[in-house]
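Peer 1: Structure below; questions to follow.
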Amino acid sequence: MFNYEELFQTHKTPFYLYDFDKIKQAFLNYKEAFKGRKSLICYALKANSNLSILSLLAHLESGADCVSIGEIQRALKAGIKPYRIVFSGVGKSAFEIEQALKLNILFLNVESFMELKTIETIAQSLGIKARISIRINPNIDAKTHPYISTGLKENKFGVGEKEALEMFLWAKKSAFLEPVSVHFHIGSQLLDLEPIIEASQKVAKIAKSLIALGIDLRFFDVGGGIGVSYENEETIKLYDYAQGILNALQGLDLTIICEPGRSIVAESGELITQVLYEKKAQNKRFVIVDAGMNDFLRPSLYHAKHAIRVITPSKGREISPCDVVGPVCESSDTFLKDAHLPELEPGDKIAIEKVGAYGSSMASQYNSRPKLLELALEDHKIRVIRKREALEDLWRLEEEGLKGV
């Protein structure tokens, strides 16, 4: 059993704590699922881009799915090889495209005809041939939260089949473009395998048509999105996931790329926070803690529910419903409504569970609150992987502006 009391003697709350053994095992589970088939697991940095986490994955020969030049540079700094990096996203700037091409990453996932022509122009100016993939929007309902659904025609992501064909033919004729992959990604936190298989089958059929037209495809990028169990939901079995994709690709000798993020890191992380006060207002019980929505946004943004565990011994205390809330001046600064917790006292510690994905990566300094300390548990030892910001860090980049006042 992990000794939290020793941890609290050294580190003040709130902080993130990650179990690196869980991250390692989650990644290896993907490698095992695709064992025996040409594949590349590109971890999606958007889920959590801490350098120490990336370094751990780099040592396991992970690739990287990046959506900004900042993420690409993070991946490289952590030791992920350029030939294992793919660059996705609907709004790549010309600067980002140029930098990615200079770094010679594996390929860019292209999301519009205008972007394709921009890449071509930049590649021509550099005197190189840009490896590209085209993201196809298969118009399939991923059955997930609308904010993280990306595979329907009303979503901003990818292009339809007809436009994709036109883009591939354009790229084939270009002296500065090299089409090497097809790509789709239908959403995040997916708990139903059927939409993924349906999308794989649909895009595999397109890939066969492209190959028949003389386009030399080498990769089949299925995106990511496998969900985790936040509320005891049944999740997708990775063996079934891999077999479904492999079956869709029968007759195609392509390297499979998948881009998991949440399912690699979510279950590894806890947000450790302490009780500041308890209050009752009009028969409503509130537990006020020292972490806020700026530290962990998912409950406020997505109405996501994360289990809360009391760390401080509380045997014998009366249990009753309460809302666990933070100090930020928003009514949405709520971690969990109607949580059944024992009576809590100032200084008691609680853990918000499964926050390793889209926790620290979505954090902000809202209300001028410094970003949190991040710790790793590895080989039964604790180490700091991100220092807590100091108050002075909040305005450090603004001080120059005061000189002219």
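Note that Cβ sites are derived from N, Cα and C of the backbone, with glycine treated the same way.
Heads up, this one's the original sequence, none of the swaps are in it.
Per Swiss-Prot, mutagenesis Ile148 to Leu is noted as: 13-fold increase in substrate affinity and 40-fold decrease in catalytic activity. Mutagenesis annotation in Swiss-Prot: Ile148 to Ala, described as Nearly no change in substrate affinity and 47-fold decrease in catalytic activity; the structure shown retains the original residue. Ile148 to Asp appears in Swiss-Prot as a published mutagenesis result, with the remark: 2-fold decrease in substrate affinity and 235-fold decrease in catalytic activity. Under mutagenesis, Swiss-Prot gives Ile148 to Lys with this note: Nearly no change in substrate affinity and 55-fold decrease in catalytic activity. For the mutagenesis of Ile148 to Gly, Swiss-Prot gives this note: Nearly no change in substrate affinity and 235-fold decrease in catalytic activity. The structure shown keeps the original residue. Among the mutagenesis entries in Swiss-Prot is Ile148 to Phe, noted as: 4-fold increase in substrate affinity and 23-fold decrease in catalytic activity. According to Swiss-Prot, the pyridoxal 5'-phosphate binding site annotation covers Gly225, Glu259, Pro260, Gly261, Arg262, Tyr358. Taken from Swiss-Prot, the feature substrate binding site covers Arg262, Arg298, Tyr302, Glu330, Tyr358, and the record attributes it to a curator's inference. According to Swiss-Prot, the feature active site, proton donor maps to Cys329.
Mind running through what each feature is packed against?
Peer 2: Spatially close to Gly261 (pyridoxal 5'-phosphate binding site) yet at least six residues away along the chain are Tyr43, Ala44, Leu45, Lys46, Ala47, Asn48, Asp65, Ser188, Gly224, Ala357, judged by Cβ distances under 8 angstroms.
Over all protein chains present, the Cβ of Tyr302 (substrate binding site) has 14 other Cβ atoms lying within 10 Å.
Within the same chain, the residues at least 6 positions away from Cys329 (active site, proton donor) whose Cβ sits under 8 Å from its Cβ are Asn367, listed in sequence order.
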Peer 1: Compute the C-alpha separation of Gly225 (pyridoxal 5'-phosphate binding site) from Glu330 (substrate binding site), stating it in Å without decimals.
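Peer 2: Per the Cα atoms, Gly225 (pyridoxal 5'-phosphate binding site) and Glu330 (substrate binding site) stand 30 Å apart.
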Peer 1: Identify, among the binding-site residues Gly225, Pro260, the residue whose Cβ has the fewest other Cβ atoms within 10 Å in this structure.
Peer 2: Pro260
Peer 1: Taking Cα atoms as reference points, which of the binding-site residues Glu259, Pro260, Arg262 is nearest to Tyr302 (substrate binding site)?
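Peer 2: Of the binding-site residues Glu259, Pro260, Arg262, Arg262 has its Cα closest to that of Tyr302 (substrate binding site).
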Peer 1: Taking the residues the record says bind pyridoxal 5'-phosphate (Gly225, Glu259, Pro260, Gly261, Arg262, Tyr358), how far apart in Å are the two Cα atoms that sit farthest from each other?
Peer 2: 15
